[in-house]
Amino acid sequence: MRENVVVSNMERESGKPVAVVAVVTEPWFTQRYREYLQRQKLFDTQHRVEKMPDGSVALPVLGETLPEQHLQELRNRVAPGSPCMLTQLPDPVPSKRAQGCSPAQKLCLEVSRWVEGRGVKWSAELEADLPRSWQRHGNLLLLSEDCFQAKQWKNLGPELWETVALALGVQRLAKRGRVSPDGTRTPAVTLLLGDHGWVEHVDNGIRYKFDVTQCMFSFGNITEKLRVASLSCAGEVLVDLYAGIGYFTLPFLVHAGAAFVHACEWNPHAVVALRNNLEINGVADRCQIHFGDNRKLKLSNIADRVILGLIPSSEEGWPIACQVLRQDAGGILHIHQNVESFPGKNLQALGVSKVEKEHWLYPQQITTNQWKNGATRDSRGKMLSPATKPEWQRWAESAETRIATLLQQVHGKPWKTQILHIQPVKSYAPHVDHIVLDLECCPCPSVG
């Protein structure tokens, strides 16, 4: 048995359980040893006390070694004359407590044990700074930006991330920051452990490969991806103005049966992922990628549908969306928007002035489906779902009328716009909702 035991990095990186340091003594001294270690907050409750082949007992302790002063105390005061040595348990057995804990609890146990082993006092502040949730992409875990912010973590080195990864059963770690405000939607993600950020995620049978340090992936959009996948788009040409890595382009191609998609994207890293995702899903021959600013897109008079999947607002893309719609038959716009729904908010508070509201609602040359009582009907004349919030409805009506104006400006003749559906996607806060407006746009028949 060895007096000084230190867990090596090789053992941590092997993927096997980390060896645990234990104090070995005779069975009849076990209870006194346990009580002392518990009083000193050195007893490892995550692993079981083990019986050794020679009949002695090993009590697991926290940290990478146990200072000599505690060994002397155990030998001379706690249990005078007792044999007391350190050893390693190469395959420690989890205690019943550890086996029954959640991943977050297991993380707390592992990290607190490791931190105290480095001579840093564990505190409520550090515990509160641990993550409670995360995104898992295969063997990579993406942590939220609001964890591991305390200054104490910065001095603990890369072994901290090895401990976190081992506790949560992954090999790579990354930490999310705020999305870049430059319009490319590049996430400020830092790779904490591992040599690359490429991951693969499967949604509804569609494979998405991307670099988490360069591209976004929203699990919350799955309901909308499932919805558009269920649409019948056979023979249709689509324009996706904010394609990203293929969030909506791929469901339309793979499941909805779109004939062709023009995918616009200006983040070069997303374009690399998009091109790869089109290939691995077998639809590359039905999609053309347009790299660059979609406001400079040269396409026109081509689309049966346009996807405007940018939040908080896709308004900058509305003119080009009108431009690419087919002039003879029109088409459908799928417009994403974050809408505030604070009690008492009116349309003006949502960014629509009273003057604009009056101008939009009563232009002589525009036909919309707004009714005198303020309700809106779908394409079959049925009322929209009562679950639709008034703020969603007001925003949809204002968007409907504004786009009718844009269509006339772009095409030089009146168009009819009609709200088909308002789809909630997710909530970002108690009063901020991500919704999708399905808006039908058709040129008015010529008179005479």
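Even glycines carry a Cβ here, placed using N, Cα and C.
So, quick note: what you're seeing has the original residues, none of the substitutions.
Since we're looking at a predicted model, the values are computed, not measured.
Marked as S-adenosyl-L-methionine binding site by Swiss-Prot on the basis of sequence analysis: S218, K225, E265, D293, N294. A sphere of 10 angstroms centred on the C-beta of N294 (S-adenosyl-L-methionine binding site) encloses 24 other C-beta atoms. In the three-state DSSP reading, N294 (S-adenosyl-L-methionine binding site) counts as helix.
One entry in Swiss-Prot concerns the mutagenesis experiment K225 to A. Its note says: Lack of activity. Summarising the environment of K225 (mutagenesis position), the number of other Cβ atoms within 10 Å of its Cβ, over all protein chains shown, is 20.
Same-chain residues at least 6 positions away in sequence with a Cβ under 8 Å from that of Y242 (mutagenesis position) are, in sequence order, C264, E265, N294, I307, L308, G309, L310, S314, G317. The secondary structure of Y242 (mutagenesis position), as reduced to three states from DSSP, is coil rather than helix or strand. Where Swiss-Prot documents Y242 to A as a mutagenesis experiment, the accompanying text is: Does not affect activity.
The note that Swiss-Prot attaches to the published mutagenesis F248 to A is: Does not affect activity. Look at F248 (mutagenesis position): DSSP puts it in coil. Close to F248 (mutagenesis position) in the fold, though at least 6 residues off in sequence, lie E224, K225, V228, D240, I307, G309, H334, each with a CB less than 8 Å from its CB.
Other C-beta atoms found within 10 angstroms of the C-beta of E265 (mutagenesis position) number 26, with every protein chain shown included. The annotation that Swiss-Prot gives for the mutagenesis experiment E265 to A reads: Lack of activity.
Non-local contacts of D293 (mutagenesis position) by the CB criterion (under 8 A, 6+ apart in sequence, same chain) comprise W266. Here the residue is the original one, while Swiss-Prot reports the published mutagenesis D293 to A with the comment Does not affect activity.
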In three-state DSSP terms, the structure that S218 (S-adenosyl-L-methionine binding site) belongs to: coil
